[in-house]
Amino acid sequence: MAGRLAGFLMLLGLASQGPAPAYAGKMKVVEEPNTFGLNNPFLPQASRLQPKREPSAVSGPLHLFRLAGKCFSLVESTYKYEFCPFHNVTQHEQTFRWNAYSGILGIWHEWEIINNTFKGMWMTDGDSCHSRSRQSKVELTCGKINRLAHVSEPSTCVYALTFETPLVCHPHSLLVYPTLSEALQQRWDQVEQDLADELITPQGYEKLLRVLFEDAGYLKVPGETHPTQLAGGSKGLGLETLDNCRKAHAELSQEVQRLTSLLQQHGIPHTQPTETTHSQHLGQQLPIGAIAAEHLRSDPGLRGNIL
């Protein structure tokens, strides 16, 4: 009985002292990668990587189209690089810092063509780097599997990537001529014949081929602007090639005819705006000599170089 009473008094004494201090026990520290950076999936979309524009249309050899929609990564040092063919190149810093860097090193722009062969893919208009935008050139080489093999920065804000793929191992896999439409192949044949007949100079030959590659959608016309990236917006009108422009023009013409017919059916009067050509407009303001001088100033120099 005395033992039970002593035990009860001991418990009562401990209870009167209150709970143990919070710091009395040991604290277990769990380290986890932070999610405060730009790749935090819980951040709003506006806080993530924001491209300056839409990528160019997928173009080039048909057997490479299967790479579209896929991405390949490579970790070098503390950075993870990701190459998405026909889309973009990105860089992500692998660190526990709250402000880890993630950025776009370039968006799909055009092919690099040397000796009538596809040599590389240019990714431009990446994130700002000092007074310019980052850009990358991706070289395609033969390999057993699809993989991003190497990344370097040969000059400030300009990156060089090597992508290995079995899709380019055949010696003719990157030739430009077989990828062209029959009409463009005939144009190329004529250019070759004109060069052989000395009707054009080598400089004119190169210019004509560049125009041909631009019409095929492999190269961009100098000064051509890309559709900008708009949140929730469309991806542009798809006027990357001459054929697409012609198709869009035909569709617009049909729409105009349909609307005109609709107005006529309902007896609604309409007038067709008069058109004034550029030459007529100049003729009203400038003498003939000035028109000729203006034409020479605006001449791109192609004819003078190829004859």
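Each residue, glycine too, has its Cβ placed from N, Cα and C.
Don't expect the noted substitutions in this model, because it carries the original residues.
Annotation comment: Swiss-Prot describes 69-171 as domain 'MRH', evidence class sequence analysis. Secondary structure counts, DSSP: the domain 'MRH' (69-171) has 3 helix, 67 strand, 33 coil.
The Cβ neighbour count for CYS84 (mutagenesis position), using a 10 Å radius over every protein chain in view, is 19. Swiss-Prot documents CYS84 to Ser as a published mutagenesis change and attaches the note Abolishes homodimerization; when associated with S-157 and S-245. Does not affect homodimerization; when associated with S-157.
In sequence order, PRO51, PRO55, ILE104, LEU105, GLY106, ILE107, TRP108, MET123, GLY126 constitute the residues six or more apart from ASN88 (mutagenesis position) in its chain with CB-CB distances below 8 Å. For ASN88 to Gln, Swiss-Prot lists a mutagenesis experiment annotated as follows: Abolishes localization to the Golgi apparatus; when associated with Q-115.
Listed in Swiss-Prot is the mutagenesis experiment ASN115 to Gln, annotated as follows: Abolishes localization to the Golgi apparatus; when associated with Q-88.
The mutagenesis experiment CYS142 to Ser is recorded by Swiss-Prot, whose note states: Does not affect homodimerization.
With a cut-off of 8 Å between CB atoms and residues at least 6 apart in sequence, the same chain places CYS129, HIS130, ARG132, SER133, ARG134, GLN135 near CYS157 (mutagenesis position), listed in sequence order. Here Swiss-Prot notes a mutagenesis experiment, CYS157 to Ser, with the remark: Abolishes homodimerization; when associated with S-84 S-245.
Swiss-Prot documents CYS169 to Ser as a published mutagenesis change and attaches the note Does not affect homodimerization. Around CYS169 (mutagenesis position), the same-chain residues at least 6 positions away in sequence with a Cβ under 8 Å from its Cβ are CYS142, GLY143.
Here Swiss-Prot flags 176-279 as domain 'DMAP1-binding', drawing on sequence analysis.
As a published mutagenesis entry, CYS245 to Ser appears in Swiss-Prot alongside the note: Abolishes homodimerization. Abolishes homodimerization; when associated with S-84 and S-157.
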PLDDT averaged over every residue in the domain 'DMAP1-binding' (176-279): 77
Around the Cβ of CYS142 (mutagenesis position), the count of other Cβ atoms that are within 10 Å: 13
Between CYS84 (mutagenesis position) and CYS245 (mutagenesis position): CA-CA distance (Å): 27
